[in-house]
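Structure record follows, encoded as structure tokens.
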Amino acid sequence: MGNCLDSSAKVDNSNHSPHANSASSGSKVSSKTSRSTGPSGLSTTSYSTDSSFGPLPTLRTEGEILSSPNLKAFTFNELKNATKNFRQDNLLGEGGFGCVFKGWIDQTSLTASRPGSGIVVAVKQLKPEGFQGHKEWLTEVNYLGQLSHPNLVLLVGYCAEGENRLLVYEFMPKGSLENHLFRRGAQPLTWAIRMKVAVGAAKGLTFLHEAKSQVIYRDFKAANILLDADFNAKLSDFGLAKAGPTGDNTHVSTKVIGTHGYAAPEYVATGRLTAKSDVYSFGVVLLELISGRRAMDNSNGGNEYSLVDWATPYLGDKRKLFRIMDTKLGGQYPQKGAFTAANLALQCLNPDAKLRPKMSEVLVTLEQLESVAKPGTKHTQMESPRFHHSSVMQKSPVRYSHDRPLLHMTPGASPLPSYTQSPRVR
């Protein structure tokens, strides 16, 4: 696909282990993982409780990455057969990177099977001229070919035949969080489901951040959070992932790349990347879950507003919090839990990166919120008044500052892309 890297090219990623401390149990898991067959028929991972593990190779050649024993190398014809020649009626979504199709493979051999039989998968086909180039494609294969966790999307295999670049993932029937929050006609998510999704996403980020060789996700957003049939959240699209700082380094200096509205301000301004950059992005998504609004909103007469700038004045005020709560919740949420979630978002969005909590700390709070939000749990409902979307935006017209050093923006991508793509900062 265009100017591809040759087989000896290196991928810029440092050591990273697929094992982290569990924020809920406090126990470590080891790098001794084994793949087993889950309910869907696809390979999942079981973990040993051995606390000893070592780092993965710092740099790997393309040949080493593509020879991962955890991934199947598909031929282009196999994926053509699996998707019925990429027929439009199998199209799941489309974005700047290309298209995603539903496909079927045999559970045992992983070869193409008849539509409706075998295992359903999502096949992402990159456009040669798309925004997600070979380097990002290879980075995703590199990370997901080694990392395995219940809250990371499972990469089944890939195709690198000629200029064709495809990725084969487990199928996520509920699609992206972005669709559920913002797509017209979507069934509103209950408060309990929103907290469940937040917990799952937080577990995925905690796993990446607390691995022995840290991984910074760098593109955390609603479009990259995919949901299975039970609304369990899994992180997808690792094309922008970056190895965390090593040794005495406190940050990684890198080209500014991410998504407009989600990227941490200090990263946009300086290119200094830390795990706290991901924490900021998580705060934005948590704010989207609370408010039902996009990170960047241009619905008010075409003027673009930052959700963070607009909502921040209300997050720490119990009496005014109802003004930013998603009206689609119909007032059905615990007042105390909503205020705790709002305060947590405020902490994640602290302009001073050092004062933001760790993802493991965020996870502890979210798990407490999830436990009291489960159906059947008694809590105080907070009735929010009915008001029109645009009138709320006018209550606090903090306009997004366009003098920030933002770079070129392109659409983001995920195995099951959203109907409307979030702009990516480059």
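Including glycine, each Cβ sits where the backbone N, Cα and C put it.
Keep in mind the model shows the original residues, not the substituted ones.
What Swiss-Prot records for D219 is active site, proton acceptor, and it gives sequence analysis as the kind of evidence. According to DSSP, D219 (mutagenesis position) sits in a coil region rather than a helix or strand.
Summarising the annotation, Swiss-Prot assigns ATP binding site to L92, G93, E94, G95, G96, F97, G98, C99, V100, K124.
Residues or ranges marked as domain 'Protein kinase' in Swiss-Prot (evidence: sequence analysis): 86-369. If you average pLDDT over the domain 'Protein kinase' (86-369) in this model, you get 93.
Quoted from Swiss-Prot, the note on mutagenesis experiment G2 to A is: Drastic reduction of plasma membrane localization and strong increase of nuclear localization.
A mutagenesis experiment is reported in Swiss-Prot for this position, K124 to E, and the note states: Normal uridylylation and cell death induction in response to the Xanthomonas campestris effector XopAC/AvrAC in the presence of RKS1 and RPP13L4/ZAR1. K124 (mutagenesis position) falls within a strand segment according to DSSP. Neighbour density for K124 (mutagenesis position): within 10 A of its CB lie 28 other CB atoms from the protein chains shown.
Counted within 10 Å of its Cβ, the other Cβ atoms near D219 (mutagenesis position) come to 29, all protein chains included. Under its mutagenesis annotations, Swiss-Prot gives D219 to A the following note: Normal cell death induction in response to the Xanthomonas campestris effector XopAC/AvrAC in the presence of RKS1 and RPP13L4/ZAR1.
For the mutagenesis experiment G247 to R, the note given by Swiss-Prot reads: Normal cell death induction in response to the Xanthomonas campestris effector XopAC/AvrAC in the presence of RKS1 and RPP13L4/ZAR1. Listed in sequence order, the residues of the same chain lying 6 or more apart from G247 (mutagenesis position) and placing their CB within less than 8 Å of its CB: none are present.
Under the heading of mutagenesis, Swiss-Prot lists Y262 to A and annotates it as follows: Normal cell death induction in response to the Xanthomonas campestris effector XopAC/AvrAC in the presence of RKS1 and RPP13L4/ZAR1. Cβ neighbour count for Y262 (mutagenesis position) (all protein chains, 10 Å cutoff from its Cβ): 31.
Most Cβ neighbours within 10 Å, among the binding-site residues L92, V100: V100 holds that distinction in the structure as shown. Note: the CA-CA distance between G98 (ATP binding site) and Y262 (mutagenesis position) rounds to 22 Å. On the backbone, the CA of V100 (ATP binding site) and the CA of Y262 (mutagenesis position) stand 24 Å apart.
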